[in-house]
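Copied from Swiss-Prot, the annotated features are:
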- Lys356: active site, proton acceptor (ACT_SITE)
- Ser42: Mg(2+) 1 binding site (BINDING)
- His166, Glu175, Glu304, Asp331, Ser383, His384, Arg385, Ser386, Lys407: substrate binding site (BINDING)
- Asp253, Glu304, Asp331: Mg(2+) 2 binding site (BINDING)
- Ser108 to Gly: No effect on homodimerization. Decreases catalytic activity without affecting affinity for substrate 2-phosphoglyceric acid. Loss of Mg(2+) binding (MUTAGEN)
- Ser108 to Ala: Reduces homodimerization efficiency. Decreases catalytic activity without affecting affinity for substrate 2-phosphoglyceric acid. Loss of Mg(2+) binding (MUTAGEN)
Amino acid sequence: MAHVITRINAREILDSRGNPTVEVDLETNLGIFRAAVPSGASTGIYEALELRDNDKSRYLGKGVQKAIKNINEIIAPKLIGMNCTEQKKIDNLMVEELDGSKNEWGWSKSKLGANAILAISMAVCRAGAAANKVSLYKYLAQLAGKKSDQMVLPVPCLNVINGGSHAGNKLSFQEFMIVPVGAPSFKEALRYGAEVYHTLKSEIKKKYGIDATNVGDEGGFAPNILNANEALDLLVTAIKSAGYEGKVKIAMDVAASEFYNSENKTYDLDFKTPNNDKSLVKTGAQLVDLYIDLVKKYPIVSIEDPFDQDDWENYAKLTAAIGKDVQIVGDDLLVTNPTRITKALEKNACNALLLKVNQIGSITEAIEACLLSQKNNWGVMVSHRSGETEDVFIADLVVALRTGQIKTGAPCRSERNAKYNQLLRIEESLGNNAVFAGEKFRLQLN
């Protein structure tokens with residue numbers, strides 16, 4: 001029996017930062033299937049377009065009524081009557097025909113908005129899973145051509161100290177994460193992470209005062225830390241105090257594009273201070289040396305966006321220097337875009353993809369980006385955005401694609417824990433048919 005789309009309705013809802021975002025209800029004979037899209041704060045310039053209204057009289061210009069109108073008036077009429085199991089056909093219709101906008105990196109979604117297209121793409125996935133009478137993660141695995149007899153549960157990369165554009169402190173690097181690779185299961189990994197998180201809170205309170213334990217957009221703490229060493233020392237202390245030395249490692253998201261000066265090709269590690277300390281302005285080569293020193297001193301297993309999104313040369317230098325032992329992840333560099341991934345492969349610029357579905361704007365293209373990366377023996381980390389919703393789609397996606405790693409914030413704030421809690425449910429439902437990635441989070445688990 002064909003399960004056709006009978007109705008599509010989009011609405012404007014609020015994300016975790018209080019900004020508007022797009023939610024879609026898609027109806028078939030099996031019921032209503034809902035999806036909501038996230039949005040980022042530190043966005044890469046090569047991301048597909050997130051359509052905002054720019055009407056300063058509503059939500060300070062951040063409204064998404066244009067995207068809503070595009071769904072209700074342009075996309076919905078074309079999709080009604082189509083079979084919800086035709087994911088690729090529907091995504092291609094939206095991206096290539098109804099939108100059709102392109103730039104040098106592929107389909108840019110600048111006409112209808114990636115936020116409009118993605119919301120429908122996700123809702124279609126949920127409807128397709130119901131039509132096939134399988135869970136969303138099993139259906140996504142089928143779409144990706146992955147085996148679904150034994151699924152992989154990811155290591156959670158929990159963002160517990162915030163800096164960069166996500167925080168009001170002086171810390172230039174954006175995220176410091178704890179990675180419980182030594183746990184025997186996802187459930188235990190989450191427990192390790194939560195215990196380290198609470199231990200860290202006590203350490204911060206002791207050292208910086210009670211008001212230093214306020215949390216940022218992703219649930220991490222943002223004490224008035226001045227540099228990366230100070231943050232890493234705090235993490236090492238918290239991990240040790242919680243009893244998980246050797247079992248919990250560290251990952252960083254530098255988000256270096258946020259403090260890169262393209263005119264003189266330097267990185268300002270004091271970019272949040274009006275009269276910055278000139279000794280903290282570094283060349284790319286000096287930054288390479290800084291990362292090498294940090295990796296020698298601390299149990300760092302992954303570094304994301306260590307350089308600007310166009311600094312291919314220094315990416316390649318760092319990957320050549322430490323890529324065997326440390327995952328070098330491209331986020332702003334790659335923006336989940338198969339064309340950018342291909343360029344990075346040619347230049348040996350990094351060895352892992354950060355997979356953000358809203359950077360590329362459709363589930364079909366996100367799967368393509370993942371498969372291209374895995375085919376070339378890269379790691380893949382599925383990721384949230386700093387402006388999130390209660391939608392848990394990425395929890396199912398990470399299990400389906402067998403990537404072995406996910407970052408979706410600290411074990412704090414409901415829009416973050418919603419994803420972790422969904423992974424707990426998935427692990428429970430799979431029972432013996434689940435394997436936890438653990439120490440092998442970088443390896444091919446396909």
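Any Cβ shown, glycine's included, is placed from N, Cα and C.
No noted substitution is present; original residues retained.
Small disclaimer: the values here were computed from a predicted structure and weren't measured.
Ser108 (mutagenesis position) is surrounded by 19 other CB atoms, counting those within 10 A of its CB over all protein chains shown. The maximal spread of the substrate binding site, taken as the longest Cα to Cα distance among His166, Glu175, Glu304, Asp331, Ser383, His384, Arg385, Ser386, Lys407, is 16 Å. A distance of 20 Å separates the Cα atom of Ser383 (substrate binding site) from that of Ser108 (mutagenesis position). Ranked by Cα separation from His166 (substrate binding site), the recorded positions Ser108, Asp253, Asp331, Lys356 are led by Asp253. Within 10 Å of the Cα of Asp331 (Mg(2+) 2 binding site), not one of the recorded positions from the list Ser108, Arg385, Lys407 places its own Cα.
For Ser108 (mutagenesis position), the nearest neighbour among the binding-site residues Asp253, Glu304, Arg385, judged by Cα separation, is Arg385. The Cβ of Glu304 (substrate binding site) lies under 8 Å from the Cβ of Glu175, Ala251, Met252, Asp253, Val254, Ala255, Val329, Gly330, Asp331, Leu354, Met381, each on the same chain and at least six residues away in sequence.
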